[in-house]
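Quick notes on the structure that follows.
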Amino acid sequence: MLGILNKMFDPTKRTLNRYEKIANDIDAIRGDYENLSDDALKHKTIEFKERLEKGATTDDLLVEAFAVVREASRRVTGMFPFKVQLMGGVALHDGNIAEMKTGEGKTLTSTLPVYLNALTGKGVHVVTVNEYLASRDAEQMGKIFEFLGLTVGLNLNSMSKDEKREAYAADITYSTNNELGFDYLRDNMVLYKEQMVQRPLHFAVIDEVDSILIDEARTPLIISGQAAKSTKLYVQANAFVRTLKAEKDYTYDIKTKAVQLTEEGMTKAEKAFGIDNLFDVKHVALNHHINQALKAHVAMQKDVDYVVEDGQVVIVDSFTGRLMKGRRYSEGLHQAIEAKEGLEIQNESMTLATITFQNYFRMYEKLAGMTGTAKTEEEEFRNIYNMQVVTIPTNRPVVRDDRPDLIYRTMEGKFKAVAEDVAQRYMTGQPVLVGTVAVETSELISKLLKNKGIPHQVLNAKNHEREAQIIEEAGQKGAVTIATNMAGRGTDIKLGEGVKELGGLAVVGTERHESRRIDNQLRGRSGRQGDPGITQFYLSMEDELMRRFGAERTMAMLDRFGMDDSTPIQSKMVSRAVESSQKRVEGNNFDSRKQLLQYDDVLRQQREVIYKQRFEVIDSENLREIVENMIKSSLERAIAAYTPREELPEEWKLDGLVDLINTTYLDEGALEKSDIFGKEPDEMLELIMDRIITKYNEKEEQFGKEQMREFEKVIVLRAVDSKWMDHIDAMDQLRQGIHLRAYAQTNPLREYQMEGFAMFEHMIESIEDEVAKFVMKAEIENNLEREEVVQGQTTAHQPQEGDDNKKAKKAPVRKVVDIGRNAPCHCGSGKKYKNCCGRTE
């Protein structure tokens, strides 16, 4: 009965019926547009823009605009979107996720809503996972938009600011998710409004949306600067950790990836470093370095988590298997790995700006996405991004044969069987794609195939430059390709001549991923557009997923049956157990991402306030009123501190107040105790503010209005940037230890919100105090110019204990700020450091 009701009231079915009706309406007018000349078709863009200006909405234009793009696509590329692609386009325009199977033409589908929304002139961002796909799509699909009179931009990491600004100014901009996030952060660190590159965030269509909004949701984008620190401790901690023995000196939990010293290990450490107590406050740094060295040796594996290339430790993305060049683990883990591998240890970094993809993409007015696999994460898309997942039917039925899993007792038996299966298929000429979850697995299978004399291509983090070419050739007769973790997403595997007759592409999975979605992505490489295909997963009881969730019991059962390594089992019970393990991991990861978002929202609200005010500073012509208000707030606090309400006026420490006023706001001797004696705090405030304004006016007269306005901006920007950097670090420190509050029966999130707010208020007060002091006391130089507090560079996060996907929040970095020679001197003179206290260096 419930099943019948669900079918009757299924909202997805209703949505699809609505989309199908719109697709039929578009199809019904195709003849009108086929008869138009090229010029008449192009003129439709101008007509649509005029109608929008007169009050029409994009929804009003949808049917006609989609029909125009469809016809333009046929003329320019020779491709004519099917009805199911029109339905996918409507889903995207509605701000939803279109789940379309591999080979169903997602890229072409996106052109429909992208064109329609670009007509508003507010800009549309098409987001892809790598620069190869961004460049390819901008070139291929860009021709359609340019034919219709719209401009297309491509935003790449290597571009200058001027080139980026031009790319963002276009009607449609193709970019990677990383570049969009980093450009947003960099825009909020600029010193002049003209240096900004992005426009307000209007509409984004994300290709492979699950990869960006789910897999990478916990990845904070970080812009960091160098912090001067000694590398000696890393070397010493590394040498010590090499002497430790597993279980005896440290314990390692494979589920949570947590490593910690045992009592015996702690005693060893105290002996080795000649100290009494490793947990003494003065040994915090040593303790931290030993823990990071342990993590580097035990939890971080070479060729799985990172590779060593050209003397550098390069992080491997655990989802795509790609190298993340230029990114570094924070909290000293990267340096610990460098020490482990015997490489040159580079300086730690300090965070200047940070944002997660979750919070960046939620800033768009409208967000849409497409992928082949999103249904398993439907709840997360709905709860966090307010996006529905709409499964678009395939143009032709899927005839792929998905075989049940084959389960072996050991890894050795499993890999032998994989090599044997590949060899047999190779003999018949059937192309094979072997999917692995780690670089080392791909190299092991490659070795086994070499021994059998089977030519093959390996696609992993070490050689992803040839990725697209290898993937495109993977469907040719006799091709054998080994790929790590869905490398090659977004690139179609087209079947070569005679391959259909051999059964299509065979996909062989060597391990189940902890996410069903990634298994489905691998399956989806085969059987595109109604082609035949076959998929087979090989598992062993020693696989990480099986070990994590009770493989011991199953192993004992298999032993009782006398099962050896040459015979696999195809058991529905084991397959169900694997799937329930995956569901459990997915649930854990969803909870983890949701919790991170709640914590990150605290920093998001603060970041939005600071960035908004910072923009007002660089956009404003005159900051005089703002600066005066800052001075007044700072002065009010100073007076309140020396004239507490609970004390009698004769107990007030007026000498201290006079000293403070003269050293911070006025000149020596400008205020006497007699001036304020017997007055109420309000009267003191009025009197002192009058004198401050007089001094301010004199300063402005001396240096001229123009110079004074620029001076105010320099001071305010510098104060905001340096205090905000300190605040990010302080919030991180708070975040690290907040979970311990749960032991005191308090809600850690509530505590974090309250303390974070108090710290933010304190930061605002510090900014006001610093601005007041520098504006009133610093001297103005003739060659006045705004300067960055620290030069920034992009960096990565650090995997955290208990974080199954190795995607985690960035950890705090202790700052030791080097004063640049051209920076204002810390003594408050207003001169450059090199002309003041730094003159002797």
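Glycine is no exception: its Cβ is also placed from the backbone N, Cα and C atoms.
Residues or ranges marked as ATP binding site by Swiss-Prot: Met79, Phe80, Gln85, Gly103, Glu104, Gly105, Lys106, Thr107, Asp492. Under the DSSP three-state reduction, Lys106 (mutagenesis position) is assigned to helix.
The annotation that Swiss-Prot gives for the mutagenesis experiment Lys101 to Asn reads: Can restore growth of E.coli secA mutants. Long-range C-beta contacts of Lys101 (mutagenesis position), restricted to its own chain and to partners at least six residues apart, with a cutoff below 8 Å, comprise Gly372, Thr394, Val398, Gly524, Arg528. Classification of Lys101 (mutagenesis position) by DSSP places it in coil, neither helical nor stranded.
Experimental mutagenesis at this site is recorded by Swiss-Prot as Lys106 to Asn, annotated: Loss of activity. Cannot complement E.coli secA mutants. Taking a C-beta cut-off of under 8 angstroms and a sequence separation of 6 or more, Lys106 (mutagenesis position) has the following same-chain neighbours: Gly88, Ala98, Met100, Asp207, Met370, Thr371, Gly372.
Long-range Cβ contacts of Gly587 (mutagenesis position) within its own chain (separation 6+, distance under 8 Å) are none. Experimental mutagenesis is annotated in Swiss-Prot for Gly587 to Cys, with the remark: Forms position 587-750 dimers upon oxidation in vitro; when associated with C-750. Does not form position 587-587 dimers (homodimers).
Arg750 (mutagenesis position) carries a helical DSSP state (H, G or I). A mutagenesis experiment is reported in Swiss-Prot for this position, Arg750 to Cys, and the note states: Forms position 587-750 dimers upon oxidation in vitro; when associated with C-587. Also forms position 750-750 dimers (homodimers).
The Zn(2+) binding site annotation in Swiss-Prot covers Cys825, Cys827, Cys836, Cys837.
Looking at Met79 (ATP binding site) and Arg750 (mutagenesis position), their Cα atoms lie 54 Å from each other. Counting in whole angstrom, Gln85 (ATP binding site) lies 46 from Arg750 (mutagenesis position) by their C-alpha atoms.
A separation of roughly 46 Å, to the nearest angstrom, links the Cα atoms of Arg750 (mutagenesis position) and Glu104 (ATP binding site). Spatially close to Glu104 (ATP binding site) yet at least six residues away along the chain are Val84, Gln85, Gly88, Gly372, Ile392, Thr394, Asn395, Arg528, Gln529, judged by Cβ distances under 8 angstroms. The Cβ neighbour count for Asp492 (ATP binding site), using a 10 Å radius over every protein chain in view, is 17. Largest Cα-to-Cα span within the ATP-binding set Met79, Phe80, Gln85, Gly103, Glu104, Gly105, Lys106, Thr107, Asp492: 18 Å. Each of the recorded positions Gln85, Arg750 was scored by the other Cβ atoms within 10 Å of its Cβ; the lowest score goes to Arg750. Around Met79 (ATP binding site), taking its Cβ as the centre, 17 other Cβ atoms fall within 10 Å, counting all chains.
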